[in-house]
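Sequence annotations record features per position, and here Swiss-Prot assigns domain 'DEP' to 216-291 based on sequence analysis. Summarising the annotation, Swiss-Prot assigns 3',5'-cyclic AMP binding site to Gly422, Lys423, Leu424, Ala425, Arg432, Ala433. For Leu467 to Ala, Swiss-Prot lists a mutagenesis experiment annotated as follows: Less than 10% of the wild-type maximal activity. Look at Swiss-Prot and you will find 496-634 tagged as domain 'N-terminal Ras-GEF', backed by sequence analysis. Experimental mutagenesis at this site is recorded by Swiss-Prot as Tyr498 to Phe, annotated: 2-fold reduction in maximal activity. Quoting Swiss-Prot on the mutagenesis of Tyr569 to Phe: 2-fold reduction in maximal activity. Looking at Swiss-Prot, the entry for mutagenesis of Tyr569 to Ala says: 2-fold reduction in maximal activity. Swiss-Prot lists 772-1009 with the feature domain 'Ras-GEF', giving sequence analysis as the kind of evidence.
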Amino acid sequence: MVAAHAAHSQSSAEWIACLDKRPLERSSEDVDIIFTRLKGVKAFEKFHPNLLRQICLCGYYENLEKGITLFRQGDIGTNWYAVLAGSLDVKVSETSSHQDAVTICTLGIGTAFGESILDNTPRHATIVTRESSELLRIEQEDFKALWEKYRQYMAGLLAPPYGVMETGSNNDRIPDKENTPLIEPHVPLRPAHTITKVPSEKILRAGKILRIAILSRAPHMIRDRKYHLKTYRQCCVGTELVDWMIQQTSCVHSRTQAVGMWQVLLEDGVLNHVDQERHFQDKYLFYRFLDDEREDAPLPTEEEKKECDEELQDTMLLLSQMGPDAHMRMILRKPPGQRTVDDLEIIYDELLHIKALSHLSTTVKRELAGVLIFESHAKGGTVLFNQGEEGTSWYIILKGSVNVVIYGKGVVCTLHEGDDFGKLALVNDAPRAASIVLREDNCHFLRVDKEDFNRILRDVEANTVRLKEHDQDVLVLEKVPAGNRAANQGNSQPQQKYTVMSGTPEKILEHFLETIRLEPSLNEATDSVLNDFVMMHCVFMPNTQLCPALVAHYHAQPSQGTEQERMDYALNNKRRVIRLVLQWAAMYGDLLQEDDVAMAFLEEFYVSVSDDARMMAAFKEQLPELEKIVKQISEDAKAPQKKHKVLLQQFNTGDERAQKRQPIRGSDEVLFKVYCIDHTYTTIRVPVAASVKEVISAVADKLGSGEGLIIVKMNSGGEKVVLKSNDVSVFTTLTINGRLFACPREQFDSLTPLPEQEGPTTGTVGTFELMSSKDLAYQMTTYDWELFNCVHELELIYHTFGRHNFKKTTANLDLFLRRFNEIQFWVVTEVCLCSQLSKRVQLLKKFIKIAAHCKEYKNLNSFFAIVMGLSNVAVSRLALTWEKLPSKFKKFYAEFESLMDPSRNHRAYRLTAAKLEPPLIPFMPLLIKDMTFTHEGNKTFIDNLVNFEKMRMIANTARTVRYYRSQPFNPDAAQANKNHQDVRSYVRQLNVIDNQRTLSQMSHRLEPRRP
């Protein structure tokens, strides 16, 4: 889950340390920690808790580099594996020689493989890590023991034993494709096809509840209706159903959302269109509940009405969780020609988060949105295609799983949600290398047909312009329709524009300078295009290259044309350079003060423009703006108070005397304690962005000797990491209770945590139970907003590509991410330090109330941190405490948990955030994850050219931060006027235990595990 990413390395290191122990040495707390991590992994989501706990006892952790072969085809297996991170290629050879092996698919996160160890059959394929990967490994003896003990749980979870399929053996043959219910590739899907043949119990119950609620509260909605001289019995109208649902619950925010919720019932046949159409519409169309299909449909009893009142909100919550997926399926089931612009945008947004498509350009993804087809199959065992057939389609799994089967070898692997297969068929004409068989009922796929995909690629290539020098590409442009309406006004021909796909840094800069439009009416459009370059240039063209290039472009003189033409060109060229410099300086702001090259360039550039302005009146508009920026940055840099000192405590709590927190800059100095092996310490004073090498030098000066010193960061659980000499800004990357140690390398193993790192021994419930939940949420939001506002957009870029590559600090981002962990552990700490059961119940209520108020204030970061704290295993296992929580609060918590649902790449959260207007504090770990996803899924350089499409995607994500902050956070007047100093101080100085093992032990002491 994303939160594990947010907690940086501590929580992950914790569970890995537990797995590294020998099974006999693992305590119940170790198992709890491993269990918490594994239950969020896709491969284990359907495993029974008892089985998963046994896996926690016997599993091992493996971290493998790219290119490692786990086993070869024909080997006798000794281990079963599950993929926790990364991906692996499955290679098969007809001759059993690895030289001619063909990659038939890729195993992604959540995939499990290796069941052949149950009967010692040879491995059917070679498995090679595609990238750095994390695996869970279970040895053969342990896996067989699990199989014997939990066969009833595992039988439906592991790949079915198809056995060896020898050629000519009738018994071993895969079911014939003609005998399986399969939608033919080129037969258009009709929306009338139902997705499930039998409605699920949950959906049946939901339909009954909604029907009873309507009959109880608005009985006029269900009645006989006449239309075109025909009578339709006991029907509702689509628009009325949407109106009614919006009125019933606060969890429905739009008509589109309500449509999706009714679509859930329609897909399962619990609600039906009178003409059997299968997509629900917010129109004057007639729909009938399943119960009303009967002539003698009963009216609800008083007992049923009472049950309905109790269950209605839970039903609404269930449908609101299922609605987005149903709405997406509804769109995908429309024939491509019937999809609206809004439909295409929804599909495109979904495609952005599918790893299998991450390497494709924006244009290709948008084109795919128009041709993707939804395909579903009700029965496990259905053959999607057979080995040896012509490949005509590429599939992406939306729901369910499939087995990859090869004749003579059986099941070689299983693919799950998010994995793809059949892609080779789109790029060559080779026959299918394997058969694909559904391993469970009700599987959903996205399908791309070869003809459509090849057409898209042909169109893209036809619209691609390649500029060459010395027979080498130096700039690749793509022709796309102009996005703004102004470009098309008064012109019968649709306007075209060119976007940069890739190029050398110099040619990319040259292109942007040449295409800057100087007309005032086009300022906004020009700024938007330039923004990608000025935000991302640090990745491929640092200021040491950019500044000289800008000077050269500014002074460039054309060699051809009349004197007037040359003068006009030179003038406009200079104005374009000034325009880019203004936006560049505005983006970087006071970060430029830390860059000597940039400061020298700005001063030199200002002098050049000032000289030219005396002779050219056209510069009169731009000069004052440039002068203002240069003076502001120069004066700030020279101000004596500029270098404010940052104390150790400030990293956690901020300066209580200051009215507002100020951003930390790399040149700011920090007073920091570095500890020795005997827990004595020396205080050093270095810049925040100092490298580890500089930290060692400062420590050596204090200690009198630096011979063989290393710098180690250690968390409260004793996890130690030796820092590399080129690591920078290490002070803010520590965990909440982490500390820095300095010692000779030979003393590394003897380092132990400080007693103070253990955290508090008594809770603060006595203090904050007297504070209003709304006051606490308000002050938390005020502080979080200050932290969030201090984060510069470029820190996101430095964090994504590695700050050591830029020698820049990400201190403000680090502290904001640490705040998430601090609030999360604050919740767990307070609950685990509360020994009285009734007080713990009150604590749960308090935290749920605070979370609700944070959500009202649009502080999604703290909202998620609190909810994740409540879902921490040390809290969630306290069954006696949760049993006594009133049902109203349980419902609130269930609704909050539903927003944390990580499925479909956190779609529940994304939909919620998309409905909110700024100001907004986002769930920052997910934004970081999105940028990392784009970075890792796309190369920075392609054929020695900068992949600018990747730069554009990352810049687009980073820009959401600017959007969230585009409106100021206006404090609640009623809250701001209160005497809030105590609450303000409390939320800024949280004291927590961040050792999961300690928290689990405390939890077990509060409520020992039931026998």
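The backbone N, Cα and C atoms fix where each Cβ goes, and this holds for glycine too.
A map of Swiss-Prot features onto the structure.
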residue: Gly422; record: 3',5'-cyclic AMP binding site; DSSP (3 states): coil
residue: Arg432; record: 3',5'-cyclic AMP binding site; DSSP (3 states): coil
residue: Leu467; record: mutagenesis position; DSSP (3 states): strand
residue: Tyr498; record: mutagenesis position; DSSP (3 states): strand
residue: Tyr569; record: mutagenesis position; DSSP (3 states): helix
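Taken residue by residue, the domain 'DEP' (216-291) breaks down under DSSP into 31 helix, 20 strand, 25 coil.
With respect to their backbone Cα atoms, Tyr498 (mutagenesis position) and Lys423 (3',5'-cyclic AMP binding site) stand 29 Å from each other. Note: the Cα of Ala433 (3',5'-cyclic AMP binding site) and the Cα of Tyr569 (mutagenesis position) are spaced 59 Å from each other.
When the alpha carbons of Arg432 (3',5'-cyclic AMP binding site) and Tyr569 (mutagenesis position) are compared, the span between them is 58 angstrom. Residue pair Leu467 (mutagenesis position) / Lys423 (3',5'-cyclic AMP binding site) shows a Cα separation of 30 Å. Here the recorded positions are Gly422, Leu424, Ala433, Tyr498, and the one with the most other Cβ atoms within 10 Å of its Cβ is Gly422.
Contacts of Lys423 (3',5'-cyclic AMP binding site) defined by a Cβ separation under 8 A and a same-chain sequence distance of 6+ are given as Ala356, Trp394, in order along the sequence. Of all the recorded positions listed (Arg432, Leu467), Arg432 sits in the most crowded Cβ setting, with the most other Cβ atoms within 10 Å. On the backbone, the CA of Tyr569 (mutagenesis position) and the CA of Leu424 (3',5'-cyclic AMP binding site) stand 50 Å apart. Cβ contacts within 10 Å of Tyr569 (mutagenesis position), excluding its own Cβ and spanning all protein chains shown: 15.
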